[in-house]
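**Q** Input: one structure, supplied below.
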Amino acid sequence: MKYILVTGGVISGIGKGIIASSVGTILKSCGLHVTSIKIDPYINIDAGTFSPYEHGEVFVLDDGGEVDLDLGNYERFLDIRLTKDNNLTTGKIYQYVINKERKGDYLGKTVQVVPHITDAIQEWVMRQALIPVDEDGLEPQVCVIELGGTVGDIESMPFIEAFRQFQFKVKRENFCNIHVSLVPQPSSTGEQKTKPTQNSVRELRGLGLSPDLVVCRCSNPLDTSVKEKISMFCHVEPEQVICVHDVSSIYRVPLLLEEQGVVDYFLRRLDLPIERQPRKMLMKWKEMADRYDRLLETCSIALVGKYTKFSDSYASVIKALEHSALAINHKLEIKYIDSADLEPITSQEEPVRYHEAWQKLCSAHGVLVPGGFGVRGTEGKIQAIAWARNQKKPFLGVCLGMQLAVVEFSRNVLGWQDANSTEFDPTTSHPVVVDMPEHNPGQMGGTMRLGKRRTLFQTKNSVMRKLYGDADYLEERHRHRFEVNPVWKKCLEEQGLKFVGQDVEGERMEIVELEDHPFFVGVQYHPEFLSRPIKPSPPYFGLLLASVGRLSHYLQKGCRLSPRDTYSDRSGSSSPDSEITELKFPSINHD
């Protein structure tokens, strides 16, 4: 097993996750099996109770693990399925060690950070690195480990110390360290500054880790003189200084690393059993990157949510939209709308914001209402859903978005003016959305319906069923405490709101579609978590197709895109492969 540790310096949020994912991608394209671990030095057990403003979105895994959004990057880049133990937090490690101490496993010893916490970290990494993450079930050969935060943070000290010991335990030829640092370029001088990187590497060396590659994040490509200066002061060869400047899309990052000889370096440094030249997989990335840069037509989607000031709050949603837009050869324009701005009360308090929000909504090609929690802004979302339904605008509601679509329909079509979710109005006489039996009101963490669940289609006459390849069922990831009340199902269906997908027991409403509408769909699950660059998520793909007016044509053709719309578009591509790469959708395994 080979281990690659990715650390960061100067500032957090520098792009360690994308660098780690890209390193994994180029190694996977060389034929290796790659897994990844994300270490978060916070004391929370998991990311489940975070505010989206605090740490971005909460990413959900197959096993129900609520984890850091970087694990979403790993899954999308490497097309793998991770588990909750691939996200290691200080809280998890301390809980693990304290539980062992309570059981008497330390035989009366004084339990300390060194060696007990550091040993537990090393054991966890070595154990988790061997868990298969690919569909073929083979054991990984390389484990990419991203250490969150920046070098020097007091929280990450036990982890740095653990890896200082770890490099000797697994031997030098099996461990290497990539250090990601910032090279700022102040606008006043226009000169690229190396001092932050020098200080960051010096601090890392002082803690006992020596970087093998120094990856410099910068706005423009590094000058040769700057590279040589970093090489001299950071005690690495010039070819070990890698420049990752700002690029048009993240699909370019693996290509950027490969062009600078990263594969050759790993080949020598880690003695990897691979060919020098990454093959077919990187050609797909090159095609995607080239294709992304050539897009001319634009499709605009109004994203009506609560956390729109911070795009990381909807990271997977945005990626799912991008994957689908790329698949139909369109540039994506997301119009972020704070749902509270659409509410009538805003028209009195801040009329300009109110009119700007409605202007954005009315000018969009499609409307998306993603998941969320809490009552703030829900009336604005209901207004947006009503507008999309009445104006025949393509609409997708995810999780809370689906629940509010049912609330809106109940109020405006069935005439139940007080219809609501018991989350927002516990005393309503028409509780069309109710909390689930699993929900434990006394505790917040881990009390939701989480992870991959099966949904069965109830009818053959369904747009969503066709988008999923006419399958009998689908398996997607969930994260919710509330659900549509099955008591009102008959009343809603009689008026045209059809529940075309339900859970295996037939008790939970999973997919809703409106008759006589171009595309009005709600899903209780979160399809964005399984979207991949080459395998877009069907609900998002349907929304994008409907938004550009191509959905009915696509369904008539048996759910096949025209050649100009698939990844077989090879204009300007020098790929040696002759086969056509069809667009794929999440695999449905029939038992």
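Heads up, the Cβ atoms here are built off N, Cα and C, so glycines get one too.
Given the structure is predicted, the values throughout are model-derived calculations rather than measurements.
Feature list, courtesy of Swiss-Prot:
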- Cys399: active site, for GATase activity (ACT_SITE)
- His526: active site, for GATase activity (ACT_SITE)
- Glu528: active site, for GATase activity (ACT_SITE)
- 300-554: domain 'Glutamine amidotransferase type-1' (DOMAIN)
- Glu161 to Lys: Localizes to cystolic filament structures (MUTAGEN)
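Could you place these features in context, so I can see how deep they sit and what lies close by?
**A** Other Cβ atoms within 10 Å of the Cβ of Cys399 (active site, for GATase activity), summed over all protein chains shown, number 22.
His526 (active site, for GATase activity) falls within neither a helix nor a strand when secondary structure is assigned with DSSP, and so counts as coil.
Applying an 8 A CB threshold to same-chain residues 6+ apart, the list for Glu528 (active site, for GATase activity) reads Ser316, Val317, Lys319, Ala320, Val398, Ser537, Tyr540.
For Glu161 (mutagenesis position), the count of additional Cβ atoms within 10 Å of its Cβ stands at 19 [all protein chains shown].
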**Q** What is the interatomic distance between the Cα atoms of Glu161 (mutagenesis position) and His526 (active site, for GATase activity), given in whole Å?
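**A** Cα-Cα distance, Glu161 (mutagenesis position) to His526 (active site, for GATase activity): 38 Å.
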**Q** On the 0 to 100 scale, where does the mean pLDDT of the domain 'Glutamine amidotransferase type-1' (300-554) fall?
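**A** PLDDT averaged over the stretch: 90.
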**Q** Return one of helix, strand or coil for Glu161 (mutagenesis position), based on DSSP.
**A** helix
**Q** Which number gives the other C-beta atoms within 10 angstroms of the C-beta of His526 (active site, for GATase activity), all protein chains shown included?
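**A** I count 26 other Cβ atoms within 10 Å of it.
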